[in-house]
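S.K.: Feature list, courtesy of Swiss-Prot:
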DOMAIN    76-342  domain 'PPM-type phosphatase'
MUTAGEN   Asp109 to Ala  Loss of catalytic activity
BINDING   Asp109, Asp265  Mn(2+) 2 binding site
BINDING   Asp109, Gly110  Mn(2+) 1 binding site
MUTAGEN   Asp265 to Ala  Loss of catalytic activity
Amino acid sequence: MFANVGFRTLRVSRGPLYGSCSQIISFSKRTFYSSAKSGYQSNNSHGDAYSSGSQSGPFTYKTAVAFQPKDRDDLIYQKLKDSIRSPTGEDNYFVTSNNVHDIFAGVADGVGGWAEHGYDSSAISRELCKKMDEISTALAENSSKETLLTPKKIIGAAYAKIRDEKVVKVGGTTAIVAHFPSNGKLEVANLGDSWCGVFRDSKLVFQTKFQTVGFNAPYQLSIIPEEMLKEAERRGSKYILNTPRDADEYSFQLKKKDIIILATDGVTDNIATDDIELFLKDNAARTNDELQLLSQKFVDNVVSLSKDPNYPSVFAQEISKLTGKNYSGGKEDDITVVVVRVD
């Protein structure tokens with residue numbers, strides 16, 4: 001923690017961040033276009049970091065979900081009734097469990113910048129999670145299709161379905177999906193800046209990496225009409241148009257009592273992994289018998305910090321580095337977590 005004296009307050013939920021740095025236009029919504037092609041390069045594959053655990057027999061998993069949407073009193077949201085009704089805001093999630101030994105889970109975060117242009121930013125993340133839930137359920141019920149049960153393929157199949165069905169007119173979303181199989185070999189596919197972390201004895205032992213084209217501009221799966229693409233081209237801009245093939249893939253061997261967290265950037269923009277470690281250590285007793293209460297308390301704590309104008313959030317510190325000015329304050333955003341415990 002650093003001293004708050006001399007720090008400008010960060011109020012990202014209300015509009016532009018005012019400062020002397022002219023290249024910083026607005027931090028209130030994430031970007032869905034870029035003036036240049038991404039400079040991010042990824043090998044799209046990450047191997048095991050740990051050898052197989054000693055646990056015998058099939059792994060068992062317990063899950064909990066907690067979320068809190070940000071306040072939607074801005075006029076732009078009043079015009080988007082579906083967005084207001086979404087209980088998770090622009091975030092969405094799914095958890096598919098045919099039995100306690102085989103689980104799929106994921107979160108998706110609709111890119112909020114579209115709301116400023118009159119589009120429901122929650123639509124694409126909601127439809128994507130709905131399709132990922134349907135696909136993972138159908139595949140899990142058919143053991144002969146076990147080879148198809150990869151998170152990356154689930155993202156790809158779901159994205160193809162929502163494009164074909166044309167329910168979503170405009171939007172962009174991140175996506176992270178994890179498979180928790182009976183052998184404990186965690187598989188994760190991530191596209192964008194949502195996050196997965198594995199904690200062992202309250203210490204981080206594995207995490208995914210963010211994919212971005214720039215500050216506050218994540219990789220995203222987008223649906224954009226042709227006329228909007230042409231208009232962007234006339235302006236000399238480019239929308240961020242990723243495909244499921246761009247998702248990074250990870251694998252990691254779990255052990256009994258591991259805690260796994262899938263989270264949208266409402267968490268990681270506010271707190272660091274050190275903070276999560278401290279929270280899990282302070283609430284170790286609840287990880288055994290009160291996973292839902294633990295998850296909700298975690299979200300409540302992050303929400304409180306996101307509304308604190310004096311809190312030195314991760315987001316505020318990044319802005320300080322970019323601008324050379326000292327900013328403080330949490331970043332108000334939708335916050336969603338899926339928490340999994342290995343039993």
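Even glycines carry a Cβ here, placed using N, Cα and C.
Keep in mind the model shows the original residues, not the substituted ones.
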S.K.: Sort out for me which one of Asp109, Asp265 has the most neighbouring CB atoms within 10 A, since those are the mutagenesis positions we care about.
M.R.: Asp109
S.K.: Could you give the Cα-Cα distance between Asp109 (mutagenesis position) and Asp265 (mutagenesis position), in whole Å?
M.R.: 8
S.K.: C-alpha of Asp265 (mutagenesis position) to C-alpha of Gly110 (Mn(2+) 1 binding site): distance in Å?
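M.R.: On Cα coordinates alone, these residues lie 11 Å apart.
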S.K.: Which three-state DSSP class does Asp109 (mutagenesis position) fall into?
M.R.: strand
